Amino acid sequence: MASELGARDDGGCTELAKPLYLQYLERALRLDHFLRQTSAIFNRNISSDDSEDGLDDSNPLLPQSGDPLIQVKEEPPNSLLGETSGAGSSGMLNTYSLNGVLQSESKCDKGNLYNFSKLKKSRKWLKSILLSDESSEADSQSEDDDEEELNLSREELHNMLRLHKYKKLHQNKYSKDKELQQYQYYSAGLLSTYDPFYEQQRHLLGPKKKKFKEEKKLKAKLKKVKKKRRRDEELSSEESPRRHHHQTKVFAKFSHDAPPPGTKKKHLSIEQLNARRRKVWLSIVKKELPKANKQKASARNLFLTNSRKLAHQCMKEVRRAALQAQKNCKETLPRARRLTKEMLLYWKKYEKVEKEHRKRAEKEALEQRKLDEEMREAKRQQRKLNFLITQTELYAHFMSRKRDMGHDGIQEEILRKLEDSSTQRQIDIGGGVVVNITQEDYDSNHFKAQALKNAENAYHIHQARTRSFDEDAKESRAAALRAANKSGTGFGESYSLANPSIRAGEDIPQPTIFNGKLKGYQLKGMNWLANLYEQGINGILADEMGLGKTVQSIALLAHLAERENIWGPFLIISPASTLNNWHQEFTRFVPKFKVLPYWGNPHDRKVIRRFWSQKTLYTQDAPFHVVITSYQLVVQDVKYFQRVKWQYMVLDEAQALKSSSSVRWKILLQFQCRNRLLLTGTPIQNTMAELWALLHFIMPTLFDSHEEFNEWFSKDIESHAENKSAIDENQLSRLHMILKPFMLRRIKKDVENELSDKIEILMYCQLTSRQKLLYQALKNKISIEDLLQSSMGSTQQAQNTTSSLMNLVMQFRKVCNHPELFERQETWSPFHISLKPYHISKFIYRHGQIRVFNHSRDRWLRVLSPFAPDYIQRSLFHRKGINEESCFSFLRFIDISPAEMANLMLQGLLARWLALFLSLKASYRLHQLRSWGAPEGESHQRYLRNKDFLLGVNFPLSFPNLCSCPLLKSLVFSSHCKAVSGYSDQVVHQRRSATSSLRRCLLTELPSFLCVASPRVTAVPLDSYCNDRSAEYERRVLKEGGSLAAKQCLLNGAPELAADWLNRRSQFFPEPAGGLWSIRPQNGWSFIRIPGKESLITDSGKLYALDVLLTRLKSQGHRVLIYSQMTRMIDLLEEYMVYRKHTYMRLDGSSKISERRDMVADFQNRNDIFVFLLSTRAGGLGINLTAADTVIFYDSDWNPTVDQQAMDRAHRLGQTKQVTVYRLICKGTIEERILQRAKEKSEIQRMVISGGNFKPDTLKPKEVVSLLLDDEELEKKLRLRQEEKRQQEETNRVKERKRKREKYAEKKKKEDELDGKRRKEGVNLVIPFVPSADNSNLSADGDDSFISVDSAMPSPFSEISISSELHTGSIPLDESSSDMLVIVDDPASSAPQSRATNSPASITGSVSDTVNGISIQEMPAAGRGHSARSRGRPKGSGSTAKGAGKGRSRKSTAGSAAAMAGAKAGAAAASAAAYAAYGYNVSKGISASSPLQTSLVRPAGLADFGPSSASSPLSSPLSKGNNVPGNPKNLHMTSSLAPDSLVRKQGKGTNPSGGR
């Protein structure tokens, strides 16, 4: 390069060209451009940006030598530098790049390296320095200087040392001076994402005032630095430019100003550049070139090594293929033999399993056929029910069309419901065989025509019967009129039923013979009933209770008599409780009607029946017009009622006809009557049977020729078909639509606004302690497991279980109502025993007893007693000089004299009693004296006083202390007048704030029944008799206490009170008694206990709440109806009414009909009767009790409609007061759940418009169990039961797993023993071949090879299971390898292996090269990637005893696999054949998801009977292989003797052994 530059400067003189290889080398190693760019970047001066012309500034630094070579050499970098500096000074964008990056881009990159987000004015100079290129130039310059290793002058060394000392000085100063610590993180904070400089400064300096002072100090320091810099500049004129430049850089570090623009940059000389270049070349030659050469050599050696390894592996594979080909030729015959043996085993197992499985499959097919027949019968019954409903709908449509004069637009829609849209059904049975059930022959058009014909015939028959009845009635009436005209008592009115005067839609006025004013809705109801009568249609008047159904019926009969001249006979049938009400209403509103009350005893009814003459009926002068009777009497006297042709039959409370199988329903249906009217306050029943019953009753013509529906409900087909819900939802709604034209229902809130309001209040009562004990005792006897088991039983068991459970429910309800219902408290007395007296002889009495009443002896005993007063005196005050101790020395310190001591011990019980009283009295004074009266100076005395030995007073629990301290009074058993048994926690409830609080350690008194406890046995004390007069006297004195005064003190407390006690009856204010008479019990001294009436109230929470409620209601002037379901409870309520002196009346099922009328009338007319006790069933129907304004349900009924009827006895027309209904409910008991169920029942009634009688016996066992158990308790028990069941299943699973392991181990052991025997006998075992990677499924001749499989099942997640003892398919496993079982769970995870291109398979074009449906390239080989033999094993060791063992294991596993495949195939074939034998159409095109996928025809070859899908359970344990004998996918074998490849290609489906 130097030569070229020199030639260019000499004026273009030519030089010889260098050799070509030198030019290539120079061109490859040319670094001119790189060096220029590097020098421009690193040699640029810091102040180059401030200079105007970089080129001019750089020229003076060039050496002054006039060598043009040096100038030319230095010119390019200087010009480049000048261009760079010029561009920088002009403020334009840099046009050159620094290492390929623009200068503006480098500044942006530098800005990204620092955090300038919180940078303020004081640190702006750091930003300019960090973003400028000066630091890089200085660093590059310093690096160049270091590389050049220039020798430092003495002055430069001194400067460096001075700067180092200066630096250390300021570092020490910074560390000591706390004010300088504010500059911590001054520049280091810019390198972090979070700049802590200002936070540190604020922490050290505090407020801003201090900062201002610091800034002033800083400015002063900066002035000093500037002055010092000026002095250095003056001195620098004598120093070298290098030192000056170094100092400016140093001062720039301590100041905010850049170095002055006058400084010049020093440039290197040519010699220095050449030396640096030579140094770089030496480094390249010495270091880089040898390193590159070594890397190339190592790479070549590695390549050669890999090539050798690859060649070795290729050689080994080719050798293995050759060996394998030779081995295949030898093993062809043994393989064929083994194949034949396995096929024989396969068919043997096939036939065995087929026979066994066929029997089981035939049994299953028979059961399936029975089930299909049952389903078909259920479907037929359902179609029959649909046919009957459709037929009834058509009949109702004809009737309503006639009545409403409508058009025939709904007929086709009704008939369309007979169409059957069911399709052919397929069922997957256990074996996976698809069964096609044959379609039944159902012609919807035929049934449509049949239903239409039946409905039209029934309609015409009904019309004909109506006309016939009218004609007969006309003739009977004419005959009666002729007879009356002859006698002159009749009238000449003519009437024709054929031409009625009333037309549909005409408004009918109120009859004039009706005394009263009908309301608007009642008049509409009468018009509707009259219209039904004209058309000959029966109807149901289902107005809500209390709206006047009775009045509307009477008005209809009055209308017929007045407008149509039909005076009967009319038959009214009602419950026994409303008979008198009907009689009263007829007498009140239509007095012209002659009403015949048909009830009483048989003799009375016989007398009444004398007026039943057909000749005298049908006229106004008939002996009777209306007959009123009850349902019971109709059934009893049915033969008499059937003789009369009734014009109108009215059935009150028609819900009694809910069952079509009842005798009452059948009898009433046989009556001869023109029209029937059903009155019911409850809606239509909510079961299909009850709806059918009502339909049949109001439309008997339609069902006279049909008996199917009776059989339908007797067999309970709905539950048997198990589709009851569908029938209920669809057909139940259709039945309601059928009844709609014949039913009229209004409710109170829609038609009547004059009725007062009705308020219902739930009163929750707490159980008493006695009730809780009984309730819990009953609950403890219940076995929840038995309940759950009984509730889950069959339908036959449900009926028996429900009755027993309902009995249990009634016991709980009894306890809730009153414990007396469950266990009545009777009068109780102990067992009294009279002991025989003991007879004592006179001699024994006189001489045998120690103490007798002998006064002379007693006197001497008192004189000689040690307690004699003179003896005590002598012992205390003995003579002087005798120092004897006395046993009575303590008397002087307890304040008792010798005489008092003698009286206490010798004068008897009375004296001791008096002494005890005086001592207790004195103890009070002594206690007060010791507590309050002791002076301070006498607190320490020397001698004892006369009361110092009375220490009992000082005891904390002494009687005076207990009486004076209120805390000690409350101690247990510290007082004789309190029955405190302990301290316990009490919950205090506050009614106003509805809160409760717990108070601990409160006094707990003994229960009252413990205080009046009576002994079980009592007896008079044993008495003795003696044949001695003195003995009797002494016995009498002893019984009286020794003296009369003692007796008086014991009984009366004092002798003075005895006279007052005897004269107490004559005194107006007698003195209170004392002694034993004052503590006489309330019930006397006798132990006989008679339960009080107060306990009758307090023992029941409900009765206690009722007592409080009745007291309040009586004071406010209300009158009350009390309903209860239990007559025994009404008996208890009667006892309560007598005890509280409430006037009451009682009506229940035992009341006579005549008495009921009088009781209702008395309650309505007499205001002094406060309470009416009624049973819910007997007193809740039909009667009018509007005099009462309060209804109390002591217990709720199962059916909410029954309670609704009962409360409507008071809330009905005529009630002017507000009616309040109270319902008593025991909290937390079975009654809450019964009430909840009743609410759900009423909600269903409102939704479906179908209410009805809810009988307890219709409850299911599960529903009764839900009443007995709480939801939480039931859930807890069920959870425990499920947990126990789960644990039991887990235990059984473990046992089953253990049993299978033992069975498998035993089987394995037997197989091993069998193999050992065969080995000893010398049986030739054929070692199976190990196929190579190239010819996996081919023999030497290209034949398909048989692949045997392991009999063990694979992992459920594995795709391939490869055993070390059985190498399947094309897995190239080394015989000497010790690898064990390999399970590949994900074939996609293994990398595909490349195959050799020179394999025989690829040459011959084999079609099948897969194992288990997976290509060999996708299967990881056990031996692939390893050497031909295992480590440490010599060559040629592959055929060892271990290999023989492998062959034996393979043979056994292959046989077991064949047997298993044959068994499964036989089972599949047996199942298909068995179902086909019972008439099922078995489809051969079975989907892949079927569990058993096999053809039903026995195959002629091996490829015809195998499974056809990889997902079949009959496939191989290698789950996708299907490698079993007979698989058409893998057993594409031909004879081993046919080497032709054409035969191999066309050999699919052929049998090498010629079939079986």
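Just so you know, the numbers here start at 1 and follow the chain as drawn.
Backbone N, Cα and C atoms are what each Cβ position is placed from, and that goes for glycine too.
So, quick note: what you're seeing has the original residues, none of the substitutions.
Remember, it's a predicted structure, so these values are computed and weren't measured experimentally.
Marked as ATP binding site by Swiss-Prot: Asp543, Glu544, Met545, Gly546, Leu547, Gly548, Lys549, Thr550. Here Swiss-Prot flags 280-405 as domain 'DBINO', drawing on sequence analysis. The annotation domain 'Helicase ATP-binding' is assigned in Swiss-Prot to 530-701 on the grounds of sequence analysis. Under the heading domain 'Helicase C-terminal', Swiss-Prot lists 1105-1260, citing sequence analysis as support. Looking at Swiss-Prot, you'll find the mutagenesis Glu653 to Gln noted as follows: Abolishes DNA-dependent ATPase and nucleosome remodeling activities.
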Count of other CB atoms lying within 10 Å of the CB belonging to Glu544 (ATP binding site): 20
Rounded distance in angstrom between the Cα atoms of Gly546 (ATP binding site) and Glu653 (mutagenesis position): 13
Counts of helix, strand and coil residues, the domain 'DBINO' (280-405), according to DSSP: 125 helix, 0 strand, 1 coil
Neighbour count (Cβ, 10 Å) for Glu653 (mutagenesis position): 22
Mean predicted confidence [pLDDT] for the domain 'DBINO' (280-405): 83
Chain-mates of Asp543, Glu544, Met545, Gly546, Leu547, Gly548, Lys549, Thr550 with C-beta within 8 Å of site centroid, ATP: Gly681, Arg1212, Leu1213
Inter-residue C-alpha distance, Lys549 (ATP binding site) and Glu653 (mutagenesis position) (nearest angstrom): 10
Winner by Cβ contact number (other Cβ atoms within 10 Å) across the binding-site residues Leu547, Gly548, Thr550: Leu547
Three-state secondary structure, Lys549 (ATP binding site) (per DSSP): helix
Euclidean distance between Cα atoms of Glu653 (mutagenesis position) and Thr550 (ATP binding site), Å: 11
Other C-beta atoms that fall within 10 angstroms of the C-beta of Gly546 (ATP binding site): 23
Those residues of the chain, 6+ apart, with a Cβ under 8 Å from that of Asp543 (ATP binding site): Gly525, Lys549, Gln552, Gly681, Leu744, Arg745, Arg746, Ile747
Of the binding-site residues listed as Met545, Leu547, Gly548, the one whose CA lies nearest the CA of Glu653 (mutagenesis position): Met545
Proximal but sequence-remote residues of the same chain as Met545 (ATP binding site) (Cβ under 8 Å, at least 6 apart): Gly681, Gln1204, Gln1205, Asp1208, Arg1212
